[in-house]
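What follows is a set of notes on a single structure, which appears directly below.
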Amino acid sequence: MAERKGTAKVDFLKKIEKEIQQKWDTERVFEVNASNLEKQTSKGKYFVTFPYPYMNGRLHLGHTFSLSKCEFAVGYQRLKGKCCLFPFGLHCTGMPIKACADKLKREIELYGCPPDFPDEEEEEEETSVKTEDIIIKDKAKGKKSKAAAKAGSSKYQWGIMKSLGLSDEEIVKFSEAEHWLDYFPPLAIQDLKRMGLKVDWRRSFITTDVNPYYDSFVRWQFLTLRERNKIKFGKRYTIYSPKDGQPCMDHDRQTGEGVGPQEYTLLKLKVLEPYPSKLSGLKGKNIFLVAATLRPETMFGQTNCWVRPDMKYIGFETVNGDIFICTQKAARNMSYQGFTKDNGVVPVVKELMGEEILGASLSAPLTSYKVIYVLPMLTIKEDKGTGVVTSVPSDSPDDIAALRDLKKKQALRAKYGIRDDMVLPFEPVPVIEIPGFGNLSAVTICDELKIQSQNDREKLAEAKEKIYLKGFYEGIMLVDGFKGQKVQDVKKTIQKKMIDAGDALIYMEPEKQVMSRSSDECVVALCDQWYLDYGEENWKKQTSQCLKNLETFCEETRRNFEATLGWLQEHACSRTYGLGTHLPWDEQWLIESLSDSTIYMAFYTVAHLLQGGNLHGQAESPLGIRPQQMTKEVWDYVFFKEAPFPKTQIAKEKLDQLKQEFEFWYPVDLRVSGKDLVPNHLSYYLYNHVAMWPEQSDKWPTAVRANGHLLLNSEKMSKSTGNFLTLTQAIDKFSADGMRLALADAGDTVEDANFVEAMADAGILRLYTWVEWVKEMVANWDSLRSGPASTFNDRVFASELNAGIIKTDQNYEKMMFKEALKTGFFEFQAAKDKYRELAVEGMHRELVFRFIEVQTLLLAPFCPHLCEHIWTLLGKPDSIMNASWPVAGPVNEVLIHSSQYLMEVTHDLRLRLKNYMMPAKGKKTDKQPLQKPSHCTIYVAKNYPPWQHTTLSVLRKHFEANNGKLPDNKVIASELGSMPELKKYMKKVMPFVAMIKENLEKMGPRILDLQLEFDEKAVLMENIVYLTNSLELEHIEVKFASEAEDKIREDCCPGKPLNVFRIEPGVSVSLVNPQPSNGHFSTKIEIRQGDNCDSIIRRLMKMNRGIKDLSKVKLMRFDDPLLGPRRVPVLGKEYTEKTPISEHAVFNVDLMSKKIHLTENGIRVDIGDTIIYLVH
């Protein structure tokens, strides 16, 4: 039962969503054609795209978060009257799908079908996380395949497929790559449709040569790029098998599928004379220990160099005659990268053990230490890097731990012959400031985690995890030349600086071990390949021009683009393995996935007219155009304004229709993506648009919005920990609108965002409550107040609605969706709740329905299904998808401020009343609780008391002189302290200054005004009924502070009224209800001087909560006040011998004699000690 209760509201929302989606589908709301729109372009068009997701699995919440930004933007721009297009393609190009299919095929060959795998234990994952593994990899260079990223925890592909819930019969089909293309794309579309995406699905397609139209489009793009000299042929880094003598692609690998080359900066540490005895035979040669680092930006902080005493090293001769010292394994890699005279040959000149070069003196680039020494580290591994490790103890936990070991342990130094002067003088050098960790992050974290030595592997792994990612994304450089710049922006610049100075080289090795099928361990080699020459000066210059005019919504994104344009060189655009389009002039090569995805947004504009609603482009073409007819000249005509009409059998009006679509929709108004795509895909996107339309800058991208990664409940999303949600799971759990609301609330900046499940649950409740309230208002239309909407609270509410429209409009415009949700839903609902509470005379019908309409429109981009449903409840004939953004009326800021003032005063009075009722601490009081006050006088000040007036004048003077800032308290205190008129009040002055400063931050400069902008007394008097009811008092009066005693006059200031509570004395009477079986009881009540029927009934209602309506209660008195109450009541004769009390009658109380008289029409009557009340 409880379970059902838990899903009722979600089920309600999901039911609405299903109905609304069918309605949109039937009405084809999101299908748009340029030919129909050109007549109505007064407000312009809006074309938005999202990087098509890769089709080797279901879409997850991370994808959904990024694409929600497109979705919300389109929803908003539709309301602003623009013609909106949001198309959605699906990416299948590249190696992962083919590699997975081939892996399955191989498992079936080896182990049968279904496979019977051996019971051998899976390789144990290394628990110690090596420094390099946590560093942010440069995704444009060493791009880990998505297959590796999504492999889950199973060693076998069959197991991975099984974890997706597939049966053995279904899994077999996935051994053919084509089946992946049939299976996952329809599921992606199904999931996205359930989300309610505003997509024109006719324009969707999958990539690769499976779709002949898209294939033809990519071939055209590459022929054009080659024609324009953007594509070159030459050496590029690739995984290579020396034994096989050729590149080793995924399908040729025994292990290491999806592994790519990893780029290091190879640091040259020059050995100084006198050389260690083992190297003495090489006198006259330049000898370098070469260290591979992923963190060139930290090299300013080198204090020493590490080698492992018991590891074998070699010295080999490089192509220019220098000697490099490193491991044999690293030298083998280098020999295929142009380091040696002959490719693949390592000319060894010396074999040595690490201990034989300990204590050698070195000169290292960038560091402030002139000489550093080779010291022992016992944890260096042979399988990564060069076996030589440069030491930066300021930023590497491993290095500070090992250095402290040597400093603390004299015996350890003695064992390896290390002198004190080689270790003790060397202290960590501040290089990077990391928020929360300071400028020596490794020192801080090692102290925090109490790391004792270099053998605390687990703690060191934790330390690295905590500081490396944060350092990359948030670290700020402290060294000259780069001071104040972000690490991620200067990493490449510093690397280039060292390479240009001859102090470093680029070195590559495989990210992980790769074994070829011939059981050969692969290396990274320079091999001939086709590449895009992104480093070419003119191309870079033009792309920089494009970037200048690009809206990035955030400075960090722009800096990231600028940094990328600074270091980006060649990008290999061809592979020999995988799925994709073949290079038109060299068919053995396939175009890789980061290269066929740069201008496909142009294909969206015409796809629906070419491929007939079929993802594979295999259905009949709506224009009757065959793929073979789409020659290079035809594509030129469609996409290039000046291109002549081609020789073709296609009718001119058909090609003009394609051209019209492109000209109408281009350029792309917004592209949204995760920030990790800025250094690769998004930069290539700019480059390729500039290359394809060099003379037409009006076709270049207009805006790019990059967002942070999505956390789930404040933790990283991960399948292995179970903290993971697919898109379809999220909709099942929260409904589409519930999920969308939480996505909007997750975050706006390039910092990590957070999807909080509790927020999604709370959102569901809010949405459900909101629609129920709307239904209630529609049902109670007649009972809502009509006539002029002119009360104080009517006018405040109207102003708050208009202010909400304006603020929310600005937030949507800037794509600050979390803020738009705050101003357009949370604060908007709060304004309604406040109005409902304050409007004691009832809410105004016109305002209530204006509010519902405006709220529905402001929320529609986030929760379109529910808003469409409410739109229908309001009796609107058309879809909300065709509605317009609400028009904001005038905003009376003064009125809004006065309402805020009213809420603050009410809050303060409640607190003061609570304190008044609490007995003073330390005083012995009677056990009797304090009696609640009945009356209150509120004192308001027209002007500040003289001491506050003087203080404020001083503050305002400083504020205006300091460009809107106040100086330190010391400065203010010394000036105020020297003023004779303030001497007496100094104890009060600084607390008053502190209050003003605090309010200045919240409310702005108006807090320094010497008078309020509204009439304080009038605001309180207009709301006196609300205040009286809210505090449950009998009566409140409002007076000026000038009428009060000195203490109040001195402390009362504008905007901060003071008050006095009191108990008005009265005489107690019995209030008796003689009606049988109605649940109303008899009670005692105080009657006070001047009371009338209304005040007594209100007092009764506070005691008898069963009475809801004042007008339903009548009071009567006994004709005989003495004997009447003593007679036994007779059923059916409740009114006998009693007289109704008129509402005009006034009660007079004689406190001395404890008697009460009633005065009515000049007649005075004694009422005794009992009154009758009747409830009808």
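Here, residue 1 is simply the first one shown, and the rest follow in order.
The backbone N, Cα and C atoms fix where each Cβ goes, glycine too.
The L-leucine binding site annotation in Swiss-Prot covers TYR52, TYR54, LEU594, SER597 and is backed by a large-scale study or a structure entry. DSSP assigns TYR54 (L-leucine binding site) to a strand.
Residues annotated as ATP binding site in Swiss-Prot: LYS719.
PRO242 (mutagenesis position) falls outside any helix or strand according to DSSP and counts as coil. Sequence-distant neighbours of PRO242 (mutagenesis position) (same chain, 6+ apart, CB under 8 A from its CB) are ARG332, TYR336, GLY344, ASP520, CYS522, VAL523, ALA525. Quoting Swiss-Prot on the mutagenesis of PRO242 to Glu: Reduced leucyl-tRNA ligase activity.
Sequence-distant neighbours of GLY245 (mutagenesis position) (same chain, six or more apart, CB under 8 Å from its CB) are absent. One entry in Swiss-Prot concerns the mutagenesis experiment GLY245 to Ala. Its note says: No effect on leucyl-tRNA ligase activity.
Quoting Swiss-Prot on the mutagenesis of GLY245 to Pro: Loss of leucyl-tRNA ligase activity.
A mutagenesis experiment is reported in Swiss-Prot for this position, GLY245 to Asp or Arg, and the note states: Reduced leucyl-tRNA ligase activity.
DSSP assigns PRO247 (mutagenesis position) to a strand in the three-state reduction. Recorded in Swiss-Prot as a mutagenesis result, PRO247 to Ala carries the remark: Reduced leucyl-tRNA ligase activity.
Looking at Swiss-Prot, you'll find the mutagenesis ASP250 to Arg noted as follows: Loss of leucyl-tRNA ligase activity.
Under its mutagenesis annotations, Swiss-Prot gives ASP250 to Ala the following note: Reduced leucyl-tRNA ligase activity. Decreased activity in pre-transfer editing and no effect on post-transfer editing of tRNA(Leu) mischarged with methionine.
Neighbouring residues of the recorded L-leucine site, listed in sequence order and excluding TYR52, TYR54, LEU594, SER597, comprise PRO51, HIS91, THR93, GLY94, THR207, SER593, ASP596, HIS681 (Cβ within 8 Å of the Cβ centroid).
Ranking the recorded positions TYR52, PRO247 by how many Cβ atoms sit within 10 Å of each one's Cβ puts TYR52 at the top. Whole-number maximum of the Cα to Cα distances across the L-leucine-binding residues TYR52, TYR54, LEU594, SER597: 12 angstrom. When other Cβ atoms within 10 Å of the Cβ of LYS719 (ATP binding site) are tallied across all protein chains shown, the result is 14. Cβ neighbours of SER597 (L-leucine binding site) (same chain, under 8 Å, six or more residues apart in sequence): PRO51, TYR52, HIS91, THR93, THR207, HIS681, TYR684. Between the C-alpha atoms of PRO247 (mutagenesis position) and LYS719 (ATP binding site), the distance comes to 32 Å. A separation of roughly 17 Å, to the nearest angstrom, links the Cα atoms of TYR54 (L-leucine binding site) and LYS719 (ATP binding site).
Rounded to a whole number, the distance between the Cα atoms of LYS719 (ATP binding site) and LEU594 (L-leucine binding site) is 26 Å. Taken residue by residue with DSSP, LEU594 (L-leucine binding site) is part of neither helix nor strand, so it is coil.
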